[in-house]
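The structure appears below as structure tokens.
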Amino acid sequence: MAPTPKYTFTERAAAGNLSDAEILNSNNPTGSELPDESDVVVGGAGIHGLIYALHASKYKPNNLKISVIEKNTRPGYKIGESTLPIFYTWCKLHGISAAYLLRLFGLKDGLCFYFLDRENQGQYTDFCSVGAPGLVLASLQIERPMSELLFTILAQRNGVNVYHGREVDFKSTVVQGGGQGNKIAVSRGKYDSTPKTIDSALFVDATGRFRQFCSKKAPRHRFDGWNCNAFWGYFTAPKDESKIPFDLYEGDHTNHLCFPEGWVWVIRLPSWEGSLIANLMDMVTYILECADAGVPGDELPSSEELARMFGLKFQWVTSIGFAVRNDVKYPEDLSAYGTREAEQKFNYFVQKYELLQQFMSNFELIENLYGPGTTWFIRKTLAYQSPVVSGPGWLAIGDACGFTNPLYSPGINVGMSTSTWAAQLSHRIVEIGKSAPADAAESSIRKLLVPYDDYCKSLVPALEQMNRFNYVCYRDTRLGPQVACLWQFFAGIERYLSDVNIETFAHYAIKWVWGAMVPEYQQVAQKCIEHIETVPLDERLPDAMVDELLAFSNRIKSAAVAADDFSLRWDAILRSFDRSLNFVEGKTSRDIYTRQCSGCGAWLQLRPDWKKCHSCGLLGTEPQTAVTFDPPLTAEEEALLYAAWNTAPKYDPSKELKLPTPTRPAA
């Protein structure tokens, strides 16, 4: 039976006429006032700052006092909305499974790619990888204000203090090694400019691309050659997808529309924008109480029912954006395409490609979804790296360490390797600082962080090479699906996830990195980059070059498949490939793990125990909830699948961690 809904925060906010920051801070375990000392101070309550704090509190409960400082008065808008099974697995380790998460977020069932032919308008190829059966795993499309609010409340329930409306004063802050030597200056709020000083052993830079502390140690590094710019907006989410001009299109995928200059992301997700923060806090708290009580999925209120219960705004939207190379040559005058740069470049590419025009005719622009001036967004020169990610008394996590591109969503999903590993290391850092003289402590901490520094130093170039590999392959409709996507999933599919626990999660994440550090993957990636980059972007790749790269990739693939020590049902996971990862033109069969609600149009996981739409509450029939396995499972496969998702050996965290440093050809 579900708990009784409570309106604690709504009533508290009304009684005290509390601001957003005040009502959020009132939920801290030690209250709203900043502490005099804290083992760890985290700068930034974005997704990685909160993942760090939650992971540290769960890894060794009650061992560290953690204070998270966030300048915004409430969780606010950020781009980065698509997650992978690794993110869901981490959420599940923290007590929140799919039944509860899907009341707040959208379902994601794998990734689909459409490769547009620039020279033959209207023609395309595709690649599709499904997700996983709902009884085992899930993936989510998340609106960031909601994910950050969920993690804020969950962190507070785990003993972490999260202070909104407070800002680290980096000019006055003193960070030094050797134990408890940090003096973190924090503003008290809008109407009190006198900073409060917090004594701490460790400062964590979780300020994302702004790199507020990292930037003091070294300027950001830009990679040679072309970079990428992104421009995007928010659109309606059509219930009827039948008019979309791509075969077998489904809104439950993260859809990628790829072309020689870049690609478009298409992400269908729910938005709670416009809701009062106190009301949202009441709803999230209720969801967490339901999770604690183990309320079955079909006994939970749907998202629409929750919105009515707690007086919230709720709608489905579509995030659509371009991530395009910055060496593209645009017309000198773009005024015919709109009034702002983001709008102009967005519409320029829509009109350049016939299929993009047809596609966008199914969507209507939502103006100012996240407040005035938020109809169009643009971000330039996306890729960078922080040369220094730790030092005496501090370390960096997430995008503060570097970022490459939204393609394959590494920012959240791969970035979790830094935030969770740093969380585990922090316990040892603080222990060393308390148990040894300052100089000896700092020497030990420096040695402890060498592997972390080396990992971050190799991680971002590996992701940059991965990004460039995919981009250059998008220049041909054969290389996109048969080389880039094939290798991304063969090397990077998330194996062993069912065996990961809170102690081994970081080690798993460090080794995964979307397959970008797998030697065979790097071999194919470097070959493609070396060859394709010799051809100007506005020219078509020669057929002889494409044939050579296909043959090279297939040789490496065949050897890797033969040597692979585990079996996956590749013909069921990938739409156009057989079990040995051979491309099969015209093959459309695959497993089916989702269905679309006939009422609201939301995409739902197929599970025998879930007949209710998590979005609108409409009940389905038993046949509608059945998974289709194509090809059918053997008895052994069925037993293994429901036990562990795949037939791989158990994940062994004691395996030697090898971190090869990838090399990238000169631009």
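Cβ from N, Cα, C; glycine included.
Listed features, source Swiss-Prot:
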type     : residues                                                   : note
BINDING  : HIS48, GLU70, ILE79, SER82, ARG144, VAL168, ASP399, ILE412 : FAD binding site
ACT_SITE : LYS108                                                     : active site
MUTAGEN  : ASP109 to Ala                                              : Leads to very low malA catalytic activity
MUTAGEN  : HIS253 to Ala                                              : Displays selectivity for producing the C-9-chlorinated malbrancheamide B but does not affect the selectivity for bromination
MUTAGEN  : GLU494 to Ala or Gln                                       : Abolishes malA catalytic activity
BINDING  : GLU494                                                     : substrate binding site
BINDING  : CYS597, CYS600, CYS613, CYS616                             : Zn(2+) binding site
MUTAGEN  : CYS616 to Ser                                              : Leads to an insoluble protein; when associated with S-613
Task: For CYS613 (Zn(2+) binding site), the one of HIS48, GLU70, ASP399 that lies nearest, given that the binding-site residues are compared by Cα - done: HIS48
Task: Three-state secondary structure, which DSSP defines for ARG144 (FAD binding site) - done: helix
Task: ASP399 (FAD binding site) and LYS108 (active site), distance between Cα atoms, whole Å - done: 23
Open item on the list: At a 10 Å cut-off from the C-beta of ASP399 (FAD binding site), count the other C-beta atoms across all protein chains.
Closed with: 25
- [ ] Give the three-state DSSP assignment (helix, strand or coil) for GLU70 (FAD binding site).
- [x] strand
TODO: Kindly assign HIS253 (mutagenesis position) to one of the three DSSP-derived states: helix, strand or coil.
DONE: coil
Open item on the list: I'd like the number of other C-beta atoms within 10 A of the C-beta of VAL168 (FAD binding site), please.
Closed with: 25
- [ ] Please report the number of other Cβ atoms within 10 Å of the Cβ of CYS616 (mutagenesis position).
- [x] 16
Task: Coarse DSSP state, helix versus strand versus coil, of ILE412 (FAD binding site) - done: helix
TODO: For each of the binding-site residues (CYS597, CYS600, CYS613), count the other CB atoms lying within 10 A of its CB, then report the residue with the highest count.
DONE: CYS613
Task: Closest of HIS48, VAL168, ILE412, GLU494, CYS616 to CYS600 (Zn(2+) binding site), Cα positions, recorded positions only - done: CYS616
- [ ] Starting from the Zn(2+) site formed by CYS597, CYS600, CYS613, CYS616, give every other residue of that chain whose CB sits within 8 Å of the mean position of their CB atoms, in sequence order.
- [x] SER302, GLU304, SER598, GLY599, GLY601, ALA602, LEU604, HIS614, SER615, GLY617, LEU618
- [ ] Quick one: give me the count of other CB atoms within 10 A of the CB of ILE412 (FAD binding site).
- [x] 24
- [ ] Based on Cβ atoms within 10 Å, give me the single least packed residue among the recorded positions GLU70, ASP109, GLU494.
- [x] GLU494
TODO: Could you tally the C-beta atoms, other than its own, that fall within 10 angstroms of the C-beta of ILE79 (FAD binding site)?
DONE: 14
TODO: Pop the Cα-Cα gap between VAL168 (FAD binding site) and ASP109 (mutagenesis position) into the table, whole Å please.
DONE: 39
- [ ] Would you please pick out, from the recorded positions HIS48, LYS108, ARG144, HIS253, the one with the fewest other Cβ atoms within 10 Å of its Cβ?
- [x] ARG144
